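Notes follow once the structure below has been shown.
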Amino acid sequence: MEKIIEEQAQDLEEACRDVPDVEVIHSGSGFEGLSLPQLIHGQTWNTDADHMIIKTSLKLQEVVKPEETGGERNIEEDQHVVRGKGSFTDAETDIAENVLFIYDASHAGYVHLSNKRPLFPTDSDSVREHCLQNSKFIDSSRKSVPFSHLYMRSKEGSIVGPSYSIQYTTGSFNVDRDFVYGLKCEQWPLQANEWILRDRPQSWPGFEQISAISDQGCHVVPVGSHMSHLREFEWRFSFSAAELILARSLADDQKLAYSVLKALIKSEMKSRDADVFASYHLKTCLFWLLEKRGINSWNKQSLGTNVLELLNFLIGFYDEGFVPSYFIGKNNMIDHRSPEDILKTCHALREIRDSVTQSFCRYIQYNQVLPVLFDTSLTQQLKKNPTKFLQNCKYNFLVMALAYILRPIKMVQMNISSRCLESAASLMKKAEILHKATREAGSQEYKELLSALSDALTPVENPTTNMVLSLLEEFLATDKMKVTESSAVALAVFNVFLALHPSHLHQGSETNPLEFHGYLVNPIFKDCFLWAAKVHERYCDAIYNFVVKKWVGGPHLITTDQEATKFMKLLMVILGKPTKQAGAVTGSLFRSSNEGQMFLLTRFLADYLLHVHLECAYVTFQATAFLMNKSVLSEIYLTINWGTYKPSQLRAIELVLSKQELQAELSEEDFTKLIKKQHELKTELSTG
């Protein structure tokens, strides 16, 4: 998701490169790392990104009344002082056409812009006569900055206030993009001086960060206050660039607490009659909380504690009917909402707080992010069978730990390896705690259990796939679960393998073939799929028998190899989809539906298995042939004739030559060509 957002940002910058006097500022949760992608329509992941288009040809200079600078006010002229680089101190000086003066509006956080000398009184008539109307600026900006060619993969956009919103779709991801036009204030505004000067007992943000933020100034965007009768002539200060700096300075745990709470609130508010909440309020609340409490205290607390503390802090703001802007504390961002609406939102947030575990369960169910899916939902388990709920969590922790161990190998990113292993170790310990709790029913109170889970940071040293698989096997043997639940665990392990197993499409296959081959045949991936096949046959053979009996016209996969037979049974269950978990085997860690793509998954799988288990590869080619309504030989020949990775081509030839039933389909000429190609490939690989 991050890569997609960055690519879109680069596309926008490229589009603006030939447009004179334009600068692009990127912000929003997608760039700040402050979001959990939301699943929409059960199919596509969704996040957001904001883009501010800055017209750099216009220069802004702030006007300061004498009483604000210690001088005496001339009531007759309402004389103003101009502040900023190249300030005009002589009222008779000609004003450049590209200079706009900033005058405070009636509401904190908002201003008027005018190209007139700073002499006129800022009453309503003067504002209407002399100040820039924000809608005219928006119209002229849209004409001068053509972005239409960026919307080719977007749904039709909509105009909401000062912004233009589109939904950009690519593959399995949607990005809600908001474009807003604005102007740059080179100097930090006087209205926000209090942010620089206020006392910070916890020293967050630090002096250097405050200086860096204030030195870069801010922006104004063409939107007026809801409380103003001059709204069309007002502009709002925007501190998006400053917020981006602050957000990116946060630790991952702090970002996660905010992201989880935002996701929960947005998900839960859909079914409630309360519309005051805005995610920007929560981000503002996060900054206020960190400033008052300090970031060190948050680093020492569990995720659940941080989420609840942030939620209580937010409720406190709404309770007071005052959500202060972080940079301009006098600006109450909800003063235009009725007390009744604010009260409804307070009530809704308290309900979420009082049932936060259920809210979280509903969120992860809706977004289909659990790798292991039991027959009953998490919320039902939590209400009716807490032991089953803990059991479900335990297996999900272990399967997620497995994914954390495999992911750095798949991504070949050593910089994330240590973090992933720490997460895997923590999840494994949590699973052990939950296993003990379910075996000793009633021995731990719920709060004690949560405390034990939050303390399980990195107690397992050097976690490995074998350690995870051994724990899973031990727990399955003692838990004696339903057949469908044991099947869910085995299939979830296989799905993690399917999502992360090596592929010849990896970028190192040509540049460093020896290193890539070592990665390709790494035994930990083979261990995972063979474990899943073995366990599924041991506990869930009844499901395979059900599929074979009920699937009229289904595939007839054949093999005489013992390990491949177990794998064949697992593959039949995946193709037959008799359970919810079988339907969720999509080769993705993040989605539960991938209709029409199974033939691609089996083709990539077959290509990988050629290198680690030839007989399992043969079974998979049979499955692909069934899905494509082709012969098995023709599917293997696709790899032989069109494959781009020579070792795969060679192994595919070896597979054909190892099977009499496949050789029988070859003409004498085809057989001769196959032997010749085998010789050529061996020669190329030995000399290369």
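The backbone N, Cα and C atoms fix where each Cβ goes, and this holds for glycine too.
This is the original sequence, none of the listed changes applied.
Residues or ranges marked as ATP binding site by Swiss-Prot on the basis of similarity to another entry: Ser29, Ser240, Ala241, Ala242, Glu243, Lys262, Ser279, Tyr280, His281, Leu282, Lys283. Secondary structure from DSSP puts Ser279 (ATP binding site) in a helix. A C-beta separation below 8 Å, combined with a sequence spacing of at least six in one chain, links Ser279 (ATP binding site) to Ser29, Lys262, Lys266.
According to Swiss-Prot, the Mg(2+) binding site annotation covers Asp48, Asp176, Asp178.
Residues annotated as GTP binding site in Swiss-Prot: Asp176, Asp178, Arg236, Phe237, Ser238, Phe239, Ser240, Ala241, Ala242, Glu243. Annotation for Ala241 (ATP binding site): spatial neighbours Ile25, Ser27, Ile213, Gln216, Cys218, His219, criterion Cβ-Cβ under 8 Å with sequence separation of six or more.
Per Swiss-Prot, Mn(2+) binding site is recorded for Leu290, Glu291, and the stated evidence type is similarity to another entry. Note: Glu291 (Mn(2+) binding site) has non-local neighbours Arg200, Gln202, Trp204, Pro205, i.e. same-chain residues 6+ apart with C-beta under 8 A of its own C-beta. Glu291 (Mn(2+) binding site) carries a helical DSSP state (H, G or I).
According to DSSP, Asp178 (mutagenesis position) sits within a strand segment. Under mutagenesis, Swiss-Prot gives Asp178 to Asn with this note: Abolished nucleotidyltransferase activity.
Around Glu243 (ATP binding site), the C-beta neighbours below 8 angstroms that are at least 6 residues distant in the chain are Ser27, Glu32, Lys283, Phe287, Tyr326. Least crowded of the binding-site residues (Ala242, Leu290), judged by neighbouring Cβ atoms within 10 Å of its own Cβ: Leu290. The Cβ centroid of Asp48, Asp176, Asp178 marks the Mg(2+) site; residues of that chain outside this set whose Cβ lies within 8 Å of it are Gly28, Gly30, Thr47, Ala49, Asp50, Ser165, Val175, Arg177, given in sequence order. Across the fold, the C-alpha of Asp176 (Mg(2+) binding site) and the C-alpha of His281 (ATP binding site) stand 19 Å from each other. The Cα of Asp178 (mutagenesis position) lies closest to that of Asp48, out of the binding-site residues Asp48, Arg236, Ser238, Ser240.
Reported as a whole number, the C-alpha separation between Arg236 (GTP binding site) and Leu290 (Mn(2+) binding site) equals 25 Å.
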